[in-house]
Amino acid sequence: MQKLLFVFSVLLTVVLATAPFQVQCPSSPLIREAKHELCPEETLYLKKKKIKTKNKLIQFLKSLTEAKFSSKFYKRVLKDPPKIGIAISGGGYRSMLVGTGFISQMNDYGLFEYSDYIAGLSGGSWILMDLVVQNFEVKSLLQEWDLEEDLLLGIPEFDISEEEIVTNAKKEYNDNDLKMKKRQGGSLITSSSNFYEQIEEIMNSIEEIPEDYMITKRNLNPLARLKKIFFPNNTFTGTDAKIETFKKVLDFYKSLHLKIKPKKMEGFQISFTDYWGKAIVQRLKKNFDDDPNHSFSFSKLVNSSKKFKECSVPIPIFVANCKNGLLSNVIFEFTPFEFGSWENILRLFVKLPYLGSKIVSGKAEKCINNFDDLGFITATSSSIFNNVLIFIWNLASQSSREAMKALNMVMGIFGLGKEEIFSISKDSSRLETDYAVYQPNPFYLYPEKDNVLTNKNHLYLVDGGEDGENIPLRTLVIPERELDVIFVLDSSSDIDNYPNGSKLKRIFEKLDEENVHYQFPNNVKTFTHPIVIGCNATKRTGHDSFLPIIIYHANANHGNASNTSTFKITYNQSEVSSMLPTGRGVFSNDYDLYYKNCLGCILTKRTMDRLPRKKKFSPFCLQCFKDYCYS
């Protein structure tokens with residue numbers, strides 16, 4: 001027992017080093033009202049980056065032997081270089097692996113470091129975390145990931161589309177009796193009878209709930225079907241081995257609890273997303289949580305990166321959705337500089353290092369650092385996996401009396417014990433911990449902003465793709481960023497785990513409501529090649545700048561099938577080796593030399609559009625626009 005307490009004490013000392021802590025508040029305001037400008041730090045970074053990387057584009061253009069650009073053309077581009085963004089969709093490891101190949105090919109062309117922004121959500125956000133961990137060295141991506149170990153220990157692989165997960169997410173519970181039954185399903189099982197019989201009883205109680213009443217995102221359906229995977233024949237053979245496996249699973253989740261505890265001890269609300277964040281970080285071979293001298297703060301990691309300090313890499317942007325009230329498709333973003341939203345309902349930002357501070361009416365009362373944990377932010381953007389964690393907690397906490405007591409004791413410390421999870425609270429102020437909880441809300445009671453984002457002292461954030469907006473495009477399209485071209489990689493699972501363009505269409509419909517008009521290519525049957533949208537020099541409504549050109553790339557079979565399930569949580573080396581070339585093929589159009597040359601025309605089109613003279617493009621570029629631009 002003493003040895004166990006000693007180990008616990010040592011581990012707790014280590015993880016406390018990464019917990020949020022109080023600091024002295026700065027004299028300058030922490031909240032910025034976003035009127036029509038970027039924050040000063042972002043503006044300065046882009047100004048320095050333009051000087052640092054503009055020659056990379058010239059090098060790429062000079063490598064294009066068919067386009068034959070002139071020296072006069074190069075001078076124009078150097079004088080007014082295009083601004084480029086990258087948007088990586090969700091899709092679990094599928095998105096991360098295809099996306100890694102995608103930006104690796106960009107890097108080979110010299111276009112990755114030239115780009116100004118890279119935005120990711122859900123599985124795409126894992127690429128951003130990897131980039132930050134690897135000091136933005138594209139060639140080092142995936143080296144720290146242990147892809148052969150289960151991402152969530154104890155959960156088998158299954159194939160459910162993101163669309164199926166979020167289909168009924170907006171439904172509300174109206175039947176309290178049914179709700180009570182759902183939450184109490186199996187929760188009173190505490191006897192020491194056969195362990196697997198208890199699990200079976202729990203699963204049966206879950207399946208008794210009428211299908212029409214189930215909320216797929218926020219309860220155990222469709223995860224109840226995993227019973228068939230755990231127990232395909234309804235038989236429980238090899239009990240000793242299974243109990244040993246379960247102990248391993250339990251140890252895994254206990255370790256997550258231990259790493260989350262310091263945040264709770266500092267008085268912060270804990271949610272399932274905290275555990276999910278630690279689970280993601282544990283899949284890194286170098287466990288940063290075990291290094292007492294290493295902060296995993298997003299702002300600190302990025303701003304200590306050599307390449308980022310040199311202003312030679314794109315700014316990473318994590319995207320999440322807000323669920324306060326009945327909001328939908330209200331997006332928030334995390335950059336290394338600030339956190340907030342460009343949505344008209346808010347347009348406020350807080351300096352990222354001070355996220356977690358108590359700020360009321362725009363004035364700082366207690367300042368915190370280290371709340372911006374990179375794992376937590378990544379998990380927030382990819383919290384569609386929360387339902388998997390909910391499943392494992394229900395499975396584990398209803399096991400044998402000994403295991404249940406051990407787990408319930410640890411969970412109770414965080415306010416996530418059996419009683420809290422399975423009971424109906426009459427306290428309306430109680431927070432929904434299956435969302436990512438950001439409390440204190442930095443925008444609480446902000447003057448002249450009385451709405452659901454400011455009248456509560458918490459923000460609920462969820463997977464960036466939960467409302468069907470699975471591509472982080474809108475955060476890049478805003479006029480303040482003045483982008484000319486956006487590379488989009490869509491690895492959504494619309495049909496057979498391949499995208500069909502529906503996510504892009506949904507975003508265009510949302511943009512249309514904001515007077516930002518793109519025409520969706522309805523006459524395109526398949527999305528196996530890049531499609532260039534918005535080539536025509538269309539100016540924004542109410543602005544003097546042009547809308548950015550969107551180069552849409554869809555994950556497709558480029559010699560290797562890449563339609564693995566979003567919830568496939570292990571990949572062996574052979575599988576990884578087959579996915580990465582797909583991403584390269586998607587970006588390069590299967591290494592098509594003509595397309596590569598045309599890319600030079602497309603990337604510089606807005607630069608030429610801004611020239612006053614009408615005759616601007618070479619015959620070669622005009623043919624490229626005809627071949628690839630959708631109008």
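Yeah, the Cβs are placed from backbone N, Cα and C, and that goes for glycine too.
For all the noted positions, this structure keeps the original residue and models no substitution.
Per Swiss-Prot, these features apply:
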type: DOMAIN; residues: 24-631; note: domain 'PLA2c'
type: MUTAGEN; residues: Ile103 to Phe; note: In SPO1-1; defective in sporulation at 34 degrees Celsius
type: MUTAGEN; residues: Ser122 to Ala; note: Loss of function
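Here the domain 'PLA2c' (24-631) returns a mean pLDDT of 81 for the predicted model. The CA atom of Ile103 (mutagenesis position) is located 17 Å away from the CA atom of Ser122 (mutagenesis position). Neighbours of Ile103 (mutagenesis position), defined as other CB atoms within 10 A of its CB across all chains, total 25. Packing around Ser122 (mutagenesis position) is summarised by its Cβ count: 31 other Cβ atoms lie within 10 angstroms of its Cβ, all protein chains included. The DSSP secondary structure for Ile103 (mutagenesis position) is helix.
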